[in-house]
Amino acid sequence: MRFREQFLGGSAAMPGATLQRACRLLVAVCALHLGVTLVYYLSGRDLSRLPQLVGVSSTLQGGTNGAAASKQPPGEQRPRGARPPPPLGVSPKPRPGLDSSPGAASGPGLKSNLSSLPVPTTTGLLSLPACPEESPLLVGPMLIDFNIAVDLELLAKKNPEIKTGGRYSPKDCVSPHKVAIIIPFRNRQEHLKYWLYYLHPILQRQQLDYGIYVINQAGDTMFNRAKLLNIGFQEALKDYDYNCFVFSDVDLIPMDDRNAYRCFSQPRHISVAMDKFGFSLPYVQYFGGVSALSKQQFLAINGFPNNYWGWGGEDDDIFNRLVHKGMSISRPNAVVGRCRMIRHSRDKKNEPNPQRFDRIAHTKETMRFDGLNSLTYKVLDVQRYPLYTQITVDIGTPR
């Protein structure tokens, strides 16, 4: 009996002492675990190594390792070296050598400068679609009136999308037609006002990526339309990578915005039915007034001739060049291709060229050495107005 009491008394004391020591050990291990966890959290180290360092089984971790710790889906692990997510409302501290600023590139040797990074926007993330082949903005036949008063300042305010120098591109689509419109010019300010008044809205409705270049011949020597067009081609390419060139007289206005001021697979004659000629084509070879050539087509014929001083002949020479290079002329129908001409008397120093018929007869020979490869001129002034760019040039004198 005494033996039993001694045994029971001893056994009652032993479990209490043992449990107390076990609890102290468990508290110490938990404190160590908490301390190591805190240190690793603040330093951004990999928490997946904690069980190996503290020697605590996954059962004692209580699900703080792996996917459960970062709320990751089962089977996914945080990459080695990745920072654990901070508590809600707490911003992560930068890591020396890795984070130079919030949002910096996370990797050694990578530099970040927030001021140089583009700010993501809806338009920046989503690329614009290509403009449709036929613009939905066209209205068709239009009334052209040359008796209205035109104020260029007011016109510029009504067309805020036009950039300085007469540059425009659609804001809601990307146009494949990068068009430079070249106007040979001298002393036609009133005509230019009407041209800008009517053409800018038309070109915008056609959804073209375009620029307007007025090539102004300085001095009072004989006018040379074709040479000015060559100059316009070269000068426009200094501004932008145009792929199409429309060559337009300043006194011609289209009466239908379906008459496209752009390039096609073949050279395009745009002013096919002028009121001056009773809204009909004067002759099959006629290529004057307004025409369009792609960059490749223009280069293939060595540009336009430089030796047609005075009125007439150069458009027929251009037609011959195209035919000799195996090209054909594309035209709109006589309804869409209607144009109005601003009536005016013939300019001084633009009298008919008496040599034009002889020169036209020899186009096949002269086109090899008369054109872009023989073009000489001097730019005297460049003015970029709100609605157009004017380039004043000295083109020399007839030889």
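Every residue, even glycine, has its Cβ placed from backbone N, Cα and C.
Keep in mind that this structure shows the original residues, not the substituted ones.
All protein chains considered, the CB of Pro184 (UDP-alpha-D-galactose binding site) has 23 other CB atoms within 10 Å. In the three-state DSSP assignment, the secondary structure recorded for Pro184 (UDP-alpha-D-galactose binding site) is strand. Residues or ranges marked as UDP-alpha-D-galactose binding site by Swiss-Prot: Pro184, Phe185, Arg186, Asn187, Arg188, Phe223, Asn224, Arg225, Val250, Asp251, Trp311, His344, Ser345, Arg346.
According to Swiss-Prot, the feature Mn(2+) binding site maps to Asp251, His344, an assignment based on similarity to another entry.
Annotation for Glu314 (N-acetyl-D-glucosamine binding site): spatial neighbours Arg225, Ala226, Phe304, Pro305, Tyr308, Arg356, criterion Cβ-Cβ under 8 Å with sequence separation of six or more. Here Swiss-Prot flags Gly313, Glu314, Asp315, Asp316, Arg356 as N-acetyl-D-glucosamine binding site.
One mutagenesis experiment named in Swiss-Prot is Asn353 to Ser, and its note says Homozygous and heterozygous mice show lower body weight compared with wild-type animals and reduced LDL-cholesterol and plasma fibrinogen levels.
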(request) Spatially speaking, which of the binding-site residues Pro184, Asn224, Val250, Asp251 is closest to Asp316 (N-acetyl-D-glucosamine binding site)? Use C-alpha to C-alpha, please. (result) Asn224
(message) Just to verify a number: CA distance, Arg188 (UDP-alpha-D-galactose binding site) to Asp251 (Mn(2+) binding site), in angstrom, no decimals.
(response) 9
(message) According to DSSP, collapsed to three classes, what secondary structure does Trp311 (UDP-alpha-D-galactose binding site) have?
(response) strand
(request) Round to a whole number and give the Cα-to-Cα distance in Å for the pair Trp311 (UDP-alpha-D-galactose binding site) and Asp251 (Mn(2+) binding site). (result) 15
(request) Inside 10 Å of the Cβ of Val250 (UDP-alpha-D-galactose binding site), count up the other Cβ atoms and send me the figure. (result) 20
(request) Express the distance between the Cα positions of Asp251 (Mn(2+) binding site) and Asn224 (UDP-alpha-D-galactose binding site) as a whole number of Å. (result) 16
(message) Please report the distance from the Cα of Val250 (UDP-alpha-D-galactose binding site) to the Cα of Asp315 (N-acetyl-D-glucosamine binding site), rounded to the nearest angstrom.
(response) 15
